[in-house]
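In what follows, a structure is listed as structure tokens, so that the remarks can point back to it.
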Amino acid sequence: MAITKINDCFELLSMVTYADKLKSLIKKEFSISFEEFAVLTYISENKEKEYYLKDIINHLNYKQPQVVKAVKILSQEDYFDKKRNEHDERTVLILVNAQQRKKIESLLSRVNKRITEANNEIEL
């Protein structure tokens, strides 16, 4: 994923404002928080059958309680299963089966489509 460098305060404000509009759109239209969206995107981007919660927290730029809450909600909505490691109770594993991965990919596909539509609606 290519990230464009921001050259000045005007570009920064413009990008942050635009990102905030998209975050709002995702929350409103798909009924998920941006932290939940970030967790699902991480899982989609890293095709594994299991993930360590600690790795997800370290990768995302959110505080641990925010990610833990997002993971709990997503687990309750059957986007994945969450369990404690049998050998180390402190370690939380996120397990994704084929059906759950399909559910994640379907949601992210709908979000991507909506972002494309929003690009045509929002004045950049």
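Glycine too: its Cβ is placed from the backbone N, Cα and C atoms.
Where a substitution is noted, the model still shows the residue that was there originally.
Per Swiss-Prot, the features are:
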type	residues	note
BINDING	Asn7, Asp8, Glu11	divalent metal cation binding site
MUTAGEN	Glu11 to Ala	Able to bind to the agr promoter, but fails to repress spa expression or to activate RNAII transcription; when associated with A-8
MUTAGEN	Lys28 to Ala	Able to bind to the spa promoter. Able to repress spa and aur expression
MUTAGEN	Glu36 to Ala	Reduced binding to the spa promoter. Able to repress spa and aur expression
MUTAGEN	Asp88 to Ala	Able to bind to the spa promoter. Fails to repress spa and aur expression
MUTAGEN	Arg90 to Ala	Unable to bind to the spa promoter; even when associated with A-89. Fails to repress spa and aur expression; even when associated with A-89
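Features as recorded by Swiss-Prot, highlighted on the structure.
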residue : record                             : Cβ within 10 Å
Asn7    : divalent metal cation binding site : 8
Asp8    : divalent metal cation binding site : 8
Glu11   : mutagenesis position               : 12
Lys28   : mutagenesis position               : 8
Glu36   : mutagenesis position               : 24
Asp88   : mutagenesis position               : 8
Arg90   : mutagenesis position               : 7
Beyond the site residues Asn7, Asp8, Glu11: chain residues whose C-beta lies within 8 Å of the centroid, for divalent metal cation:
Ile6, Cys9, Phe10, Leu12
Measuring Cα to Cα, how many angstrom lie between Lys28 (mutagenesis position) and Asp88 (mutagenesis position)?
38
Proximal residue to Glu36 (mutagenesis position) among recorded positions Asn7, Asp8, Glu11, Asp88, Arg90 (C-alpha distance):
Arg90
Asp8 (divalent metal cation binding site) to Arg90 (mutagenesis position): how many Å between their Cα atoms?
44
Where Arg90 (mutagenesis position) and Glu11 (mutagenesis position) are concerned, what is their Cα separation in Å, rounded?
43
Cα-to-Cα gap, Asp88 (mutagenesis position) vs Asn7 (divalent metal cation binding site), nearest whole Å:
46
In DSSP terms, helix, strand or coil for Asp88 (mutagenesis position)?
coil
